[in-house]
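**Student:** Have a look at the structure that comes next, please.
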Amino acid sequence: MPLTPGTLLAGRYELLALLGEGGSAQVYRAQDGLLGREVALKVMHDYLPESDRSRFLREVRTLARLTHPGVVPVLDLGQEPEAGRPFFTMPLLTGGPITRLGPLEDAPGPLARFLTAAAFASRALHHVHSHGIVHRDLTPGNVLLDDTGLPRIMDFGLVALSEQTRHLTRSGVTLGTPAYMAPEQAKGGGVDARSDLYALGAVLYRVACGSPPFVGDSDQSVLYQHVYEPVPDPRDLNPAVPDAVARVLLWLLAKRADRRPQSGAALAHLWALARRDLWTTHARGQYRGGRARTGEHPDGPARVSDMQELWSVALPGEVTWPAAVVGEGDLVAVGTRGGQLVLTHTSGRPFATYAARDEVTAPATLIGGHVLYGAWDGTLRRVELQSGSEVWRHQARAEFTGAPTVWGGRLLAPSRDGHLHALSLRTGELAWAYRAGGSLAASPLVWAGAALQCDETGWLHALDARSGTPLWKVEVGTVHATPALLPGPPGTATLVIATWEGEVHAIGLEVQNGRAALAGEDAIRWTYDVEDEVWASPALTALDLPPDSGAAPDASAAPGGVVVVAGWGGKVRGLRLADGEDLWERTLDGRVTASPVISAGLVFLATEGGELLALDVRNGEVRWTCRERSGVQATPLAASGTLYVAFMDGTLRAYRNAHPEWRSEQEG
């Protein structure tokens, strides 16, 4: 007899709603009347044979042995009185399947959440395997998120204990889910912990890319591909997947078990290395912190109470707008009006100077041991850092003014004559070019497979980043400053554009048919007029505002982010991302063309009058200030606990919070 909402089990659990149903059981949302909380209740179907009852009870016993926070525990065990069906209760998970963390977007926040979840699930599997248990059926539906975004493994109905594996096969039937099944399991062979790691790799592949590694018209087609076909590179399906993440996924999906990571603990370590690679390359090497251009860097100075100059070096030329300091590993780079790109060690020691035939004011891009930089003579170069050799050179008809943007094995570069060029990253050959309606000064952004480019005649263009095909465009006003984009809930984002005339627009985006689209007929969520020219890009952070932030009285009621925008006249404002309401404002002593940079809850600013500041991003309070004789137009870099600033007179300085021993040496 089927159960219905309102049914009371064991005099304690009132069934509220059916959450899901499988071949052996139903899962309900239920109210625990004794403890006054909602739980998930799993009850076996009443028509199943005794063998399935044994499997159901084995799942309960298995869960009872596991105590890792990444495994859903058993809260209670009972029996439905009429048919004698066993049931057990578990915590109710409200975050949905792990696929809600994807597909991956090119911004630090979503990537960090993915890596945190991947490492947590890997450690949970290690705990499971250390008890001699193999799950055998990991799928996105069996890895659910809690309300903090951490994954919990559940549904151990096909669990294989090392001494009982032979009892869990049926003649002619392969148990498991084909889309996530290891090759040895697909062939009906023996399984072990590495089979689960393969399945977790397939699950995380789907999270990262939006689809599993293999799809087909039938289960047999999918199983065949798992056994015999090479795994498609995840970067081909979703170019936002970082190289470090792609490498781990492909390693997990090796056909031979002995070529995969050998334990969940080893896998968790690989995710930690991928996170380190993300922090050292994603945010520093590309202008404004990556392809989303949020202006937020993950590892800048967290303490600024005693920030002092660490070193300074003279550059062979002035440094002016729209230049920016970028970095990778132990190198920082900035271009000059003298026609050179200068690379310096983070210690202040010179590394290399690369020449151009004209000014190098567009921000460079450092990636994978190479540097990409454009000049005013219309040349764009790729140089190998170790040898200094030029890999290729592309000649355009006008100067390059925006930062080269690496995406999907290509390079997107805007030129002054209104063309957005897509070049092969490997060869420099032109893949496509798009002609906007006017000159381009802003750098492109990439989100959800779309290149977003503003021009100086007032239009925001959205293109298919692979083909250059126009998707849509919207009129926003003349734009010199590169916009910034902050992903929201999966499949959504907010794009913030500051126009030259002083209007700041927040535009809602969403994924439609795999590409970025305007969110609704009126996608402009709010507009704020700074009543000044704007040359600096806005900076965005997802930092939520606590009640004691000292910002606007109702700031705590509007979580979701902060926008920092600077007018050319020197007035800087903090706005709520949700609605554009004022949080704080501060007037600086000098014009602002350098874009603000956010890191560790601080916003770093520099003026043409030589004033450097660190403000609390929540309330605008000054945490550090310094004045130099020369002004700044280039966007600084906050990385590895250090602030790097290139001054208009051609001086590059590094600032860092002083260590006590260093300070005493300075004073002595």
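Along the chain as shown, the residues are counted starting at 1.
Using N, Cα and C of the backbone, Cβ positions are placed for all residues, glycine too.
Keep in mind it's a predicted model, so treat the numbers as computed, not measured.
Reproduced below are the annotations present in Swiss-Prot:
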type	residues	note
DOMAIN	13-272	domain 'Protein kinase'
BINDING	Leu19, Gly20, Glu21, Gly22, Gly23, Ser24, Ala25, Gln26, Val27, Lys42	ATP binding site
MUTAGEN	Lys42 to Ala	Lack of activity
ACT_SITE	Asp137	active site, proton acceptor
MUTAGEN	Ser162 to Ala	Almost no change in activity
MUTAGEN	Thr169 to Ala	Strong decrease in activity
MUTAGEN	Ser171 to Ala	Strong decrease in activity
**Student:** List the Cα distance (Å, whole number) between Asp137 (active site, proton acceptor) and Lys42 (mutagenesis position).
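**Tutor:** Approximately 17 Å lies between the Cα of Asp137 (active site, proton acceptor) and that of Lys42 (mutagenesis position).
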**Student:** Would you kindly give the Cα-Cα distance separating Lys42 (mutagenesis position) and Leu19 (ATP binding site), rounded to the nearest Å?
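**Tutor:** Each residue's Cα considered, Leu19 (ATP binding site) and Lys42 (mutagenesis position) end up 10 Å apart.
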**Student:** Beyond Leu19, Gly20, Glu21, Gly22, Gly23, Ser24, Ala25, Gln26, Val27, Lys42, what residues of that chain have CB atoms within 8 A of the centre of the ATP site's CB atoms?
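**Tutor:** Going along the sequence, the neighbours come out as Val43.
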**Student:** Determine, to the nearest whole angstrom, how far the Cα atom of Glu21 (ATP binding site) is from the Cα atom of Lys42 (mutagenesis position).
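**Tutor:** Here the two Cα atoms are 9 Å apart.
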**Student:** Among all chains shown, work out which of the binding-site residues Ala25, Val27 has the most CB atoms within 10 A of its CB.
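**Tutor:** Result for the most crowded candidate: Ala25.
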**Student:** If I restrict to non-local contacts, at least six residues apart, and a C-beta distance under 8 angstroms, what lies near Lys42 (mutagenesis position) in its own chain?
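**Tutor:** Spatial neighbours, sequence-distant, of Lys42 (mutagenesis position): Ala25, Gln26, Val27, Tyr28, Phe87, Phe88, Thr89, Met90.
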**Student:** Which of these recorded positions has the least crowded Cβ, counting other Cβ atoms within 10 Å: Leu19, Glu21, Gly23, Asp137?
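**Tutor:** Looking at the recorded positions Leu19, Glu21, Gly23, Asp137, the Cβ with the fewest others within 10 Å is that of Gly23.
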**Student:** Given the model, what does the mean pLDDT over the domain 'Protein kinase' (13-272) come out as?
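**Tutor:** Overall, the domain 'Protein kinase' (13-272) comes to a mean pLDDT of 86.
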